[in-house]
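The structure appears below as structure tokens.
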Amino acid sequence: VLSAABKSBVKAAWGKVGGNAAPYGAZALZRMFLSFPTTKTYFPHFBLSHGSAZVKAHGZKVABALTKAVGHLBBLPGTLSBLSBLHAHKLRVBPVBFKLLSHSLLVTLATHLPBBFTPAVHASLBKFLABVSTVLTSKYR
């Protein structure tokens, strides 16, 4: 559960991301694909090379979903319900992959925002991404 301080940290950190959300989302996907090759399984039709249009487009989708979630921290289940249905019932993404993407996103944010990525912000973002992952996997049962 995100505390008031966590929510404040998440909103402030995501605000620093600003217009870079889509490129950071794509970079996080690239990191995940390179670091955890089994995650490529769900993207057999994508060109997964560096800078590909498909990875950029999917990175933008990830970033848009996270931006929406940041704007609705008090109702993540309601906000992400459609995405949860999609990933559980249609795409059947391995729940572990959300943790791997979360890790890759944290590394990406730490790389681009080193002065703002304090231990407290890191912890708050980690909790937030864990909550998002929990919501996205909640309909797998």
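Note that Cβ sites are derived from N, Cα and C of the backbone, with glycine treated the same way.
Features of the protein shown, as given by Swiss-Prot:
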- 1-141: domain 'Globin' (DOMAIN)
- Ala5 to Thr: In alpha-1*2 chain (VARIANT)
- Asn20 to Lys: In alpha-2 chain (VARIANT)
- Tyr24 to Phe: In alpha-2 chain and alpha-1*3 chain (VARIANT)
- His58: O2 binding site (BINDING)
- His87: heme b binding site (BINDING)
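Summarised as a single figure, the pLDDT of the domain 'Globin' (1-141) averages 95.
Counting residues per DSSP class in helix, strand and coil order gives 113 helix, 0 strand, 28 coil for the domain 'Globin' (1-141).
In space, His58 is the closest of the recorded positions Ala5, His58, His87 to Asn20 (variant position), judged by Cα positions. On the backbone, the CA of His87 (heme b binding site) and the CA of His58 (O2 binding site) stand 14 Å apart. Ranking the binding-site residues His58, His87 by other CB atoms within 10 A of the CB puts His58 at the bottom.
In the shown protein chains, 15 other C-beta atoms lie within 10 A of the C-beta of Asn20 (variant position).
A separation of roughly 24 Å, to the nearest angstrom, links the Cα atoms of Ala5 (variant position) and Tyr24 (variant position).
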